[in-house]
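What Swiss-Prot says about this protein:
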type	residues	note
DOMAIN	145-281	domain 'THD'
MUTAGEN	Pro206 to Asp, Phe or Arg	Lowers binding to TNFRSF6 and reduces cytotoxicity more than 100-fold
MUTAGEN	Tyr218 to Phe or Arg	Lowers binding to TNFRSF6 and abolishes cytotoxicity
MUTAGEN	Phe275 to Leu	Abolishes binding to TNRFSF6 and cytotoxicity
Amino acid sequence: MQQPFNYPYPQIYWVDSSASSPWAPPGTVLPCPTSVPRRPGQRRPPPPPPPPPLPPPPPPPPLPPLPLPPLKKRGNHSTGLCLLVMFFMVLVALVGLGLGMFQLFHLQKELAELRESTSQMHTASSLEKQIGHPSPPPEKKELRKVAHLTGKSNSRSMPLEWEDTYGIVLLSGVKYKKGGLVINETGLYFVYSKVYFRGQSCNNLPLSHKVYMRNSKYPQDLVMMEGKMMSYCTTGQMWARSSYLGAVFNLTSADHLYVNVSELSLVNFEESQTFFGLYKL
């Protein structure tokens, strides 16, 4: 059989191991020739092309994200802190409740003791009344020394006379006698007086208003306060002016206080406009 000589690769021969060979024992494999002798005029076949380069290996897959232990620790820490705060709040509430219960119990106990002592005193007083023992007299309250007198329209002479019975007058611990206030206890007193002057036509007469004191220890009247007015209105026109006096004095028993004015006809005796008074400090 004729073999083709234009085959690009060397021929391979297989040896049957079952056939006997005069050059080798049975079961021996003979080597295959690496090349076939070239005949004259025959070209050597070109070498096979090199194998293509292998592709680069794929990049390794990305690593999975690691857990964040600080966040877990922070969450655990905040949870523990919240629990601790809640515990302290509950503890404070329980302590406050306990203190409130203790105070309530203490108040109830004091109230019971007070009721018991009151009932005992009431029982003792009722027994004394039944036996006939007189109860102690009530303590006398000291009267406040005070006086407030208002103007009296029928006053026609000096010193001024005052209303001591009707209206907004007040007398306590002080006597009123013939236009004057009589002091019956030594001490510091605030003395005051107000006089309201008015007229239909102004003639600018000098006006005076004074408070004076009389006492058997002094040979003459002692002026305590005095007020004067000059050029107080426009000539020929209607006018009105007030004069107020007030000060603190050390008065003794049996002192008599009076009020005097220069023009009695110009005085308005309304109780809210003209008055005289004092009170002990």
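Sequential numbering from 1, following the chain as shown.
Cβ coordinates come from backbone N, Cα and C, glycine included.
In this structure the noted substitutions are not present, so the sites keep their original residues.
The structure, with features from Swiss-Prot marked on it.
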residue: Pro206; record: mutagenesis position; CB count, 10 Å: 11
residue: Tyr218; record: mutagenesis position; CB count, 10 Å: 10
residue: Phe275; record: mutagenesis position; CB count, 10 Å: 23
What does the structure give for the C-alpha distance between Tyr218 (mutagenesis position) and Phe275 (mutagenesis position)? Integer Å is fine.
26
Rounded to the nearest Å - Cα separation of Phe275 (mutagenesis position) and Pro206 (mutagenesis position):
21
Helix, strand, coil residue numbers for the domain 'THD' (145-281) per DSSP?
3 helix, 73 strand, 61 coil
What average pLDDT is reported by the model for the domain 'THD' (145-281)?
93
